[in-house]
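Structure record follows, encoded as structure tokens.
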Amino acid sequence: MYPNSPSLGRIPLPLPCEQQQQASGYSDKLPVSAAPELLSPEQFIQASLNIQKHANLSRMLMNGNVLTVPPVSSPPWAYLNHSPLISPGSPSSSFQNRKRRSDEGNVSYDVKRQRFHSPQEQTVNHQAVPLRGDLRCSYPGSPAFPLLQSPSPPVLKEHVSNSGDCWLYDHIDTTLPVAEDKLSQQILDLFQALQQQVCDIKKKDICRAELQREIQQIFPQSRLYLVGSSLNGFGTRISDADLCLVLKEEPMNQHTEATQILGLLHKLFYTRLSYIERLQFIRAKVPIVKFRDKVSGAEFDLNVNNVVGIRNTFLLRTYAYLESRVRPLVLVIKKWANHHGINDASRGTLSSYTLVLMVLHYLQTLPEPILPSLQKKYPECFDLSMQLNLVHHAPRNIPPYLSKNETPLGDLLLGFLKYFAVEFDWSKDIISVREGKALPRSDDYLWRNKYICVEEPFDGTNTARAVYERQKFDMIRAEFLKAWGALRDDRDLYSLLPVTAIVKKMNSL
């Protein structure tokens with residue numbers, strides 16, 4: 001468990017909104033639109049001093065100089081187990097200075113997190129009225145803080161069970177479709193073995209909560225969000241966890257501000273957090289800090305203020321639970337692509353995010369669509385001007401989509417493979433989930449001379465920009481063609497994947 005944590009022996013859970021409001025003090029009286037400016041030079045200096053203060057205190061405690069400790073008010077969860085995790089000459093610390101080939105750009109680590117690339121335009125804050133009390137809670141599984149909180153440490157309340165308090169589970173229909181043929185049943189069986197369990201996300205969120213407590217000692221008004229596949233409904237038991245640290249709602253310069261902040265966090269993690277290992281600071285187009293949590297065993301990637309990742313997490317989450325066939329189909333396709341070596345953006349193939357968008361696009365473009373375009377049907381729920389503290393709440397009341405298309409899972413998998421093997425025009429079309437159809441390519445630099453074009457639903461960038469080599473594109477197309485032929489002939493999932501071995505591995509976790 002985490003040293004000296006107040007959550008020892010229990011899961012940290014959100015406060016009920018009424019109690020949380022009482023604990024938040026003066027902040028409830030402030031207008032939500034007053035976005036805090038946290039990035040002045042004075043605040044960077046103060047953040048560095050905060051780190052130094054806690055580091056000095058830790059060293060004195062470790063050396064036994066208890067009587068010389070200055071009278072610093074320390075929160076009850078201050079960590080006392082401070083062992084450095086990497087040495088200055090270790091691969092982890094020297095990795096950040098490795099030079100990349102000029103033709104490589106930042107593909108290796110940038111495209112892996114391309115879903116977190118923020119739009120260039122600023123988010124508009126039009127919310128002039130304070131939020132209702134029941135809307136001032138954080139995202140699923142997070143300690144519930146108001147957006148503008150007081151500097152005092154958050155108060156956690158012990159709960160016996162979180163199933164009734166956690167937003168993450170209180171409105172989701174997880175009913176699975178009925179399988180009436182062998183292939184569809186195989187897909188369902190594999191999906192049930194692959195899908196992320198409640199215990200998996202709890203472990204990730206415990207670490208997120210601990211990290212947030214530490215980070216708020218440097219940036220008191222910051223918020224740390226779990227995003228990506230861990231939260232969007234398409235995660236597996238072995239999915240990495242993505243974290244987004246939000247300091248302000250406006251876009252942030254990733255080369256200056258975000259890099260500075262991540263440098264401070266890297267120092268904080270290095271000097272104070274003994275439960276973190278394999279710490280790396282990756283200086284890419286979208287810089288991240290990578291690390292592993294010893295307690296849960298989960299791998300984390302932390303970025304700063306790439307808020308589009310929060311928005312698309314909840315867009316994809318809404319699609320995931322809109323129709324019961326979506327999640328099983330997506331998870332099996334992701335597993336197939338990973339098994340055949342075409343699901344790794346750092347190696348010039350497709351990111352998991354791109355694969356999900358491809359599946360959603362296919363389901364939108366059937367003669368009788370299984371999915372609509374949510375951004376066209378419910379534009380107010382996915383408005384880019386919406387404040388971040390409302391993003392998770394807006395789509396909650398979208399009803400399930402009732403499609404007249406009753407195609408079984410097995411036929412949908414076969415149809416997906418056929419669509420991208422022989423029907424989709426890679427050279428002329430752009431995949432657009434936002435529009436719910438394929439768009440003709442323009443002469444814009446984003447699409448010119450690109451092998452695969454998949455539009456990011458919020459910022460309009462190409463999520464498949466990692467595929468920049470003809471050889472990798474040909475390999476991807478060949479895998480689609482080979483899989484379509486094998487499944488068409490055998491109607492057996494074993495022709496695509498070693499299902500038994502995968503299920504056995506998942507069950508052993």
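Glycine too: its Cβ is placed from the backbone N, Cα and C atoms.
When Cβ atoms from all protein chains are considered, those within 10 Å of Asp240 (Mg(2+) binding site) total 17, not counting its own. Marked as Mg(2+) binding site by Swiss-Prot on the basis of similarity to another entry: Asp240, Asp242.
Regional average pLDDT for the domain 'PAP-associated' (409-462) in the model is 97. Look at Swiss-Prot and you will find 409-462 tagged as domain 'PAP-associated'.
Among the sequence features in Swiss-Prot, the mutagenesis site Asp242 to Ala is noted as follows: Loss of activity. Its Cβ taken as reference, Asp242 (mutagenesis position) is surrounded by 28 other Cβ atoms within 10 Å in the chains shown.
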The domain 'PAP-associated' (409-462) - residue tally per DSSP class, helix then strand then coil: 15 helix, 11 strand, 28 coil
DSSP state at Asp242 (mutagenesis position), helix/strand/coil: strand
